[in-house]
Amino acid sequence: MGDSILSQAEIDALLNGDSEVKDEPTASVSGESDIRPYDPNTQRRVVRERLQALEIINERFARHFRMGLFNLLRRSPDITVGAIRIQPYHEFARNLPVPTNLNLIHLKPLRGTGLVVFSPSLVFIAVDNLFGGDGRFPTKVEGREFTHTEQRVINRMLKLALEGYSDAWKAINPLEVEYVRSEMQVKFTNITTSPNDIVVNTPFHVEIGNLTGEFNICLPFSMIEPLRELLVNPPLENSRNEDQNWRDNLVRQVQHSQLELVANFADISLRLSQILKLNPGDVLPIEKPDRIIAHVDGVPVLTSQYGTLNGQYALRIEHLINPILNSLNEEQPK
């Protein structure tokens, strides 16, 4: 019986051990609270690269569209390109006001559908300015549908936007922008297979006088992913088209240069002693040439025959000598 009695030290050890055992499940529970389920099908894709070429396209488009709005409204708008947002489609859709003009577009030959979204504030500003208003009587957004007049103004703005967006892509990768249809409710414009799919959204802020509006161009990332390398590493500004434009410009400038064409009929070799003995009235015999070679700055450029035309001496060109002149003539811009 005495052997079964525990000492105080043993009792304390058992008590401490029991408390440690009880603390362990608590620690594991707290650790489990930090664990969250991960579903690779619904998580946001990480796009770390900066889409530099798309930024260039957006800036060019803003310039084109600014000119188009000026011609439409006869007022000078100020268009600011916002930062490109790479976000899930549901985040983009839930921030859209009501009513909103949603225009579905194709960028052929890319697969997929994009959106050009005009906010109601931009539509009302355009309608007000087009009919001579100055914004003193703002239109209230009441969740209603756009009127026929507003829809016609939207169509005109959309046409300008699609033309400008197509032109903006030409220097990077030519695309054909095609209008599909228009909607007012975002539930009818599912441009992605899942609400969590990533889209590339570019906001544009339009300011006309004291009034501001906004529109967006939203493209599924899967749509432009085939051009990902091109969008991350844009071609140099001196592209082939720009090089050709520069070359044509240079050719035009060179062709307007003033040059002196010299046609020598004959050359006579004389010694210095003979030249010193020359007197007025002396005759120097020369051989009449069949053809004359004309020079520019000492460089032979053409062969010709000579004669008279309308009482003046003239040259009839037979052919160009310098091959550079032939190449310049072929490269002359139409």
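Cβ from N, Cα, C; glycine included.
Annotation for Val153 (mutagenesis position): spatial neighbours Val123, Ala126, Val127, Leu130, criterion Cβ-Cβ under 8 Å with sequence separation of six or more. For the recorded site, Val153 (mutagenesis position), the DSSP three-state label reads helix. Quoted from Swiss-Prot, the note on the mutagenesis of Val153 to Asp is: Decreases binding to YcgR.
Cβ contacts within 10 Å of Asn155 (mutagenesis position), excluding its own Cβ and spanning all protein chains shown: 14. What Swiss-Prot says about the mutagenesis result for Asn155 to Glu is this: Decreases binding to YcgR.
Sequence-distant contacts of Arg156 (mutagenesis position), defined as residues of its own chain at least six apart whose C-beta falls under 8 angstroms from its C-beta, comprise Leu72. For the mutagenesis experiment Arg156 to Asp, the note given by Swiss-Prot reads: Obviates binding to YcgR.
In Swiss-Prot, the entry for mutagenesis Leu160 to Glu states: Obviates binding to YcgR. The structure shown retains the original residue. In sequence order, Phe65, Gly68, Leu69, Leu72 are the residues of the chain that are 6 or more apart from Leu160 (mutagenesis position) and have a CB within less than 8 Å of its CB.
For the published mutagenesis Asp167 to Arg, Swiss-Prot gives the following note: Decreases binding to YcgR. Under DSSP, Asp167 (mutagenesis position) is assigned to a helix (H, G or I) in the three-state scheme.
On its own chain, Asp167 (mutagenesis position) has Arg60, Phe61, His64 as residues at least 6 apart in sequence with a Cβ closer than 8 Å to its own Cβ.
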